[in-house]
Structures are given as structure tokens and as C-alpha cells.
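A short worksheet on the structure shown next.
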Amino acid sequence: MASVPTHQSEKEKKNDELSTAILKDKVKPNRLIVDQSEQDDNSVIAVSQAKMDELGLFRGDAVILKGKKRKESVAIIVSDESCPNEKVRMNRVVRNNLRIRLGDVVSITPAPNLSYGTRIHVLPIDDTIEGLTGNLFDVFLKPYFLEAYRPLHKGDIFTVQAAMRTVEFKVVETEPAPACIVSPDTMIHYEGDPIKREEEEESMNDIGYDDLGGVRKQLAQIKEMVELPLRHPQLFKAIGIKPPRGILLFGPPGTGKTLIARAVANETGSFFFLINGPEVMSKMSGESESNLRKAFEECEKNQPAILFIDEIDAIAPKREKTNGEVERRIVSQLLTLMDGVKGRSNLVVIAATNRPNSIDGALRRFGRFDREIDIGIPDAVGRLEILRIHTKNMKLADDVDLEQIANECHGFVGADLASLCSEAALQQIREKMELIDLEDDQIDAEVLNSLAVTMENFRFAQGKSSPSALREAVVETPNTTWSDIGGLQNVKRELQELVQYPVEHPEKYLKFGMQPSRGVLFYGPPGCGKTLLAKAIANECQANFISIKGPELLTMWFGESEANVRDVFDKARAAAPCVLFFDELDSIAKARGGGAGGDGGGASDRVINQVLTEMDGMNAKKNVFIIGATNRPDIIDPAVLRPGRLDQLIYIPLPDEASRHQILKASLRKTPLSKDLDLTFLAKNTVGFSGADLTEICQRACKLAIRESIEKEIRIEKERQDRQARGEELMEDDAVDPVPEITRAHFEEAMKFARRSVTDNDIRKYEMFAQTLQQSRGFGNNFKFPGEQRGSDAPSAPVPAQDDDDLYN
């Protein structure tokens, strides 16, 4: 039987690989890794002789180079014996033209039809010719092109060094287009205004797939849906289906929906038409529909095209819920336009929204927006990819650990990480502000070179940034550890088995073919550390932690309380692995049917129904754990406590003596204490005190010490002033601390105010509940399978620990 889950996991693994198969680079002999060139020539690339033979090329052949974002260039190929077989050497100018960096992959194809040019038009970049006198042609262009036969591609930039200057030129036009070889007979035009550097940099910074991080699976889906039909429509024709028409991207704000659409347009070289939802609306009758029609007509003319509708929920809300006639007409118009897109036309409509459920249902059927792709909150790996993208042009100090930052930024989306990087950089500039004078025309080069963003700057930025998508329910990773909690060893073990094992050892559950338990309920007197335990386990396995206070889910509006529950569970799934902590569970999970009269039409009944269905629907693949805490286990609906939901019921009792000692030590770990203060004696004399009561004693002792310290300082200052008034000589002020530490006297005084928050009567109630639970569990104490006696080598059942701190009683 154990082989079944393994087989299943292999199948799932294969499906995962297939889902991202489109992203894998195909291994071809002409795809080579880019390396730094040893000779700085803009027109020459070098490969090994063996690679030239394999590709059927000869020294001096012209080749076409294909880089990223559909950029192409041309060059002359030569052999270099020191070049490894899988690499190609090229200089920085060629790399920039292809939008690639060292280590990227470039493809090389022969260009036998590349002819000599009749004319070319080149223009200089403005900031490289400032203050230049003399003829550009005679000084720069003529010697450069006479030196060798140079191939050029439209859009290329090349640099020419002469007269102690380096000038950059851009190829505006070539005849024949798009590339040619410049020979002595080629006419060179260089008239016209120089090209502005800003415009050139804008085109250099076109967004491509490289600028997208944390959306690997979604990108694979989009490439299947968009690139395949645009580049190879015959694929769909051969298999006999129509290519998809529309894609709906949805997800929280800032995850990169618009960015993905722009990247796809740039990488496919398609015409890109952007419609912002609200801009379509017009007060003139019929004009809104006309705007939509024009957009579709424009795209039909410029195929292949991508029409991107941002914020589609603004123009296509549910018709039955809108009062405005205009919105209904726009939705109808959009439906007919989507249906009117010709079957084989190279037009794909992409729409984006944060609220997919508010869009008209007719738009979401097959044949319109066929695919809905969730652009969710990135995980740690995705966050690291995004951070690397945003910091690739930043100057980072050696101590910056991007991996650590990525692990700590739970719930951050791409926009939040971009903001984090810019805040860290600004903090670095603030630190250097004393060296910068705003009145100066230029900043000293030494100051500019000393700028480097440090880990300390990132730490500061992390303190100021919070995840935008989860601001309503802050997802945090707590910093509480097991050492902060005194005693409760068995409870800790049980929690580790519940939360840590499924996260850290998922293969064990696969091996035995069983789903891990998903929920636990802590019950016990108030102030015994139920919340603290939940935080510690979330921190221990690096899970997110969403704390939900029961009463905040209930609202006066019909149906909204249930929607709040749904949202909370959706957020937990997005931020998995996640511990969902329901504090005061009894406020939302009371036994149903009791309060029909006065709770707003049974709002709490509906909320508990929603919680139950969400618990049953917890996706097995998502590591979401539910921990509930309550002081009133007797009034909780029994359906919540059945196995499969909150099946582990753990009693958190009042701390025993050893635990009280631990709690006192944890509370006072940062406090200076006098040597004669005996915490063991204090723990012995606080029987029946909860953790919160003990913490209050410590706080009161600290308060008394602070009061005494301030009073003594005031008295010393008064005596000093009196002596000064009498004209006496003042002694040297040694600034002695009047109260250096907390003493026994402070604790003796604090104990006069100490009180027990849990009465004996309360404890009896909890113990009775625990006893009833224990009796209902003992059903199978004497159960044994029939058959032969067990041999000595048979595995024996684990003997339950007979601790006084038993979990369940």
C-alpha cells in the first residue's frame, strides 16, 4: 500500500514539470552562454573552432545574434582557441544591444543573405558629444568604418573612440533594412538632432520576462495562452482547437499583473493597447461603447496584438447588481466584441482585477475570458527573485543577505519589496547627508563612490514597511521561542507533531498515506499562555501567524461576517505555511440554536457554519493549521470539536512550581536583580497564580523600583541646590545610580498587591470538563486484535507518559 502515495507523488511531480515545460530553454548547439570578450571590438564575436565547425561557419562570416526582448544584432564571427565550447565572447556594446548580461544565453544563426548597404543613417547620443568641435564624420565615423567591414542592425548603438573621446552613435536606418554590412561604397548620413540619453534609456528599460520574479508558474500559463497562439497559430490548427481569446489576471494589488502584460507584449513584439477601466466611461450616450469598439478595431489592424484592460471590474460589474444603464450597455458591448474576435486572428485580450467576483458572470465563461490566472502573494523563493531584480542596479555592501531578507518579508508583494529597496537606499543617502551640500552644483565623486546600501539600512526599511495585501489582517512571524514558555513539555511536543512535522517531514505522511491533523484547541484558565504557545509554534517552523480576535469577525451587515471568515481563510492559504489563531473562539463558535432571539437573525450561527465549511475545505496541499483558544470550552459547538476539525483538545493548566520559576525567569530576563533575590522561594509561595498574575507581580516590583529611583534623584538634586544656595563647596558628582537593581524589598511590597485571577471554583469547572473528556476517550483501553501473542521483537505500543502535566486531563 505504501507505494500508492509515492506513485501519486511522482505523477504530481511530472504534472508540475509539464506545467512549466514552456519555460525550459531548449538545448541547441547554437545557444551559447555569454562571456566577456578579450578584444574590445563592437563588430566581432568569438567562439571556439570546434563550435564553428559544428555550426558550419567560417572565420569572417556574418551572423545574426538573438538576445532578450526580441532584440537582434549582427556581427562577424572569429575563432578563439581559449574560448570554452559552450561560450561566446562579446564586448559590452554588443551585450547592451541584445539586452543581455554576462552568463545569459544568446542564439547564433548564419546570415548568408546579409548584403552590403547602400546607405545608413546614424545619430550621436547627446551627452557624448557635449563640447565637441570638429566634424563628426572625419574624426569619428570615417576612420571607424574604413578600419573594417562592419555589419550594423537597425536600433544598434556603437561606440567610437578617437581624439581622447568616446562617442556613442545609434543606427536609425539601414538600406536594405533591417541590417547590412557597411562597405567603402555605403553612404553615411549623420544629419539630425542628437538622440536624448533619457529617451534611449527608457527604451533600454523595456520590461521583459527577466523583470518578473515570483510568478514562474503563472508566467508558464500566460506564455502557453499568449505566446503560442501569437507565434505558432498552426499548433492549434493542427490539433483542431481554437486558440484562447482572453485571460483574466487577478490577485492582490502590487503583485505585478500590469507588469506581466507589458512584459508579454515586449517579449512577443506584439502591438500593445492599454485600456484603463475608468477611462472608457463617458457621460455622452453611446460614447463609452464607441471607445471600446475603437480599441478592438485598432488591435485588429495591428496584429499580432495584445489588448490589456486594467481594472476591468470598473467597466464590467455584475449587471443584476448595477443600477446604471451605461454599465449594462458596456458589459453587453464587451461581450459582443469578445465573441466577434475572429477565430484565427492574432489578438489576445488580457484583463486584470483585484476583485474577480464582482465581474459579470457572462464574461467569465469559456470563449471569452477562458483562463483565470491567480497572481498571488509570492513565497520566499519568489521574494528572493524579486529582490534580486530590484537590487541588480543597486550598490550593495558585502554584509547584505538577500536570502535572509526574503525569508523575513512574509506577505510582501512585488510592489512592497520595491518600496523596501528604495527605502533602504534612501536611508543610506540620509546617513551620508552631512557630506552632501545641497547648494553645490556637483556632489564629490568620493561621496558617490562611498554609497553602498547596508544590511542595517534594510533592517530600518523593514521596520517601516508592512505588506500592503495583508494590511487588514496583519500576517506576522512572531519572535516568541520555546524558551519564553515555562514548563508544558508535553504540550510543546504535541504542538511540534501537529505543525512542525507536516511542514518539515511531508514525505513521512505520504509514505503512510495519511493527511496530517489540521487543528487544535487550547482550553484552560485565562493567563496561562495559550496565545504565547501558538506564537511560539508559528515561529519555530517559520510559519506566518494570523491572529483573529473572535468578536472582530461579527458585523451588523447581513452576510458580511461570513465573508470576513472566507477572507481570513483565503489570506491564510495565500500566506501558507500559516497558523490561524482564533483567540476567544467561544465568541464565534457558540453551540448553535441557542440564541435565535437576540443575535441579529442568528449571525453567530451563520459564522460558525462558515468556519466549519472552511475547515473541511482546507486544501490538503496548503499547510494551514488552526489553533483555537478559549476559557469556556463547555459552550463551544460540538461540531467544531469533532475529529477532522479541532480534533486535539489540550488543557493548559495553571503553572506548577517549576513552570512558575521558568515564567518568573522569562519575565525578568532583561531586568537587573540583586544577588539575594530568591525566585525559587517566590515560585513556591505563589500557588494558584497564572502566568499573567506572575508577570503582574514582576511589573509592579519594577514600577516600585522606578518610583524609588526617581524620588531619590529628586532628593539628591534638592540637597545639591540647597548646598549651592548656602555657598557650600559642591562635591564632585559621580552620577551614582541610586537604585541599581530590583531588591527583595520591592518584591515583598509587590506581593502585598498580588492577586489570583483564577478562583478554585473556576479550576474545578475546567477539571470536570477535562475529566468528562477523558472518560469519553477511554473507550478502547482493553482493545486487542485476536490472534497469536506478540513476540518479544514485535514493536510495542508507546506507553503514555504519566505526567502530572498530562495534555488531556
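Placement of Cβ uses the backbone N, Cα and C atoms for every residue, glycine included.
For LEU259 (ATP 1 binding site), the count of additional Cβ atoms within 10 Å of its Cβ stands at 17 [all protein chains shown]. In this structure, LEU259 (ATP 1 binding site) is part of a helix by DSSP. Swiss-Prot lists PRO253, GLY254, THR255, GLY256, LYS257, THR258, LEU259, ASN354, HIS390 with the feature ATP 1 binding site.
In sequence order, LEU249, PHE250, GLY251, ASP310, ALA352, ILE375 are the residues near LYS257 (mutagenesis position), counting only same-chain partners six or more apart with C-beta under 8 A. Among the sequence features in Swiss-Prot, the mutagenesis site LYS257 to Ala is noted as follows: Loss of ATP binding. Complete loss of catalytic activity. Complete loss of catalytic activity without affecting oligomerization; when associated with A-365 and A-530.
Swiss-Prot documents GLU311 to Asp as a published mutagenesis change and attaches the note Severe loss of ATP hydrolysis without affecting ATP binding. Taking Cβ-Cβ distances under 8 Å and a sequence separation of 6 or more, the neighbours of GLU311 (mutagenesis position) in its chain are ASN276, GLY277, PRO278, ALA352, THR353.
For the mutagenesis result GLU311 to Asn or Ala, the note given in Swiss-Prot is Severe loss of ATP hydrolysis without affecting ATP binding and moderate reduction in cooperativity between the 2 ATP-binding regions.
Record note (Swiss-Prot), mutagenesis ARG471 to His: Restores normal catalytic activity; when associated with Q-311. The unchanged residue is displayed.
Contacts of CYS528 (ATP 2 binding site) defined by a Cβ separation under 8 A and a same-chain sequence distance of 6+ are given as ILE652, PRO653, LEU654, PRO655, SER690, GLY691, ALA692, in order along the sequence. Annotated ATP 2 binding site per Swiss-Prot: GLY527, CYS528, GLY529, LYS530, THR531, LEU532, in sequence order.
If you draw a 10 Å sphere around the CB of LYS530 (mutagenesis position), it holds 24 other CB atoms from the protein chains shown. For the mutagenesis of LYS530 to Ala, Swiss-Prot gives this note: Loss of ATP binding and impaired rotation between the two ATP-binding regions in the hexamer. Complete loss of catalytic activity. Complete loss of catalytic activity without affecting oligomerization; when associated with A-257. The structure shown keeps the original residue.
What Swiss-Prot says about the mutagenesis result for ASN631 to Ala is this: Severe reduction in catalytic activity. Complete loss of catalytic activity; when associated with A-354. Secondary structure from DSSP puts ASN631 (mutagenesis position) in coil.
The Cβ of ARG642 (mutagenesis position) has 11 other Cβ atoms within 10 Å, all protein chains considered. Annotation note: ARG642 (mutagenesis position) sits in a coil segment as assigned by DSSP. Quoted from Swiss-Prot for the published mutagenesis ARG642 to Ala: Severe reduction in catalytic activity. Complete loss of catalytic activity; when associated with A-365.
Cα-Cα distance from GLY527 (ATP 2 binding site) to PRO253 (ATP 1 binding site): 39 Å (rounded to the nearest whole number). Cβ environment of HIS390 (ATP 1 binding site): LEU417, ALA418, CYS421 lie under 8 Å away, each six or more residues apart in the same chain. DSSP classifies GLY527 (ATP 2 binding site) as coil under the three-state reduction. Fewest other C-beta atoms within 10 Å: among the binding-site residues PRO253, GLY529, that description fits PRO253. Within the set of recorded positions PRO253, ASN631, ARG642, the entry lying nearest in space to THR531 (ATP 2 binding site) is ASN631 (CA atoms). The candidate set comprises the binding-site residues THR255, GLY527, THR531. Of these, THR255 has the most other Cβ atoms within 10 Å. You'll find the Cα of GLY529 (ATP 2 binding site) roughly 37 Å from the Cα of THR255 (ATP 1 binding site). Over all protein chains present, the Cβ of ASN631 (mutagenesis position) has 19 other Cβ atoms lying within 10 Å.
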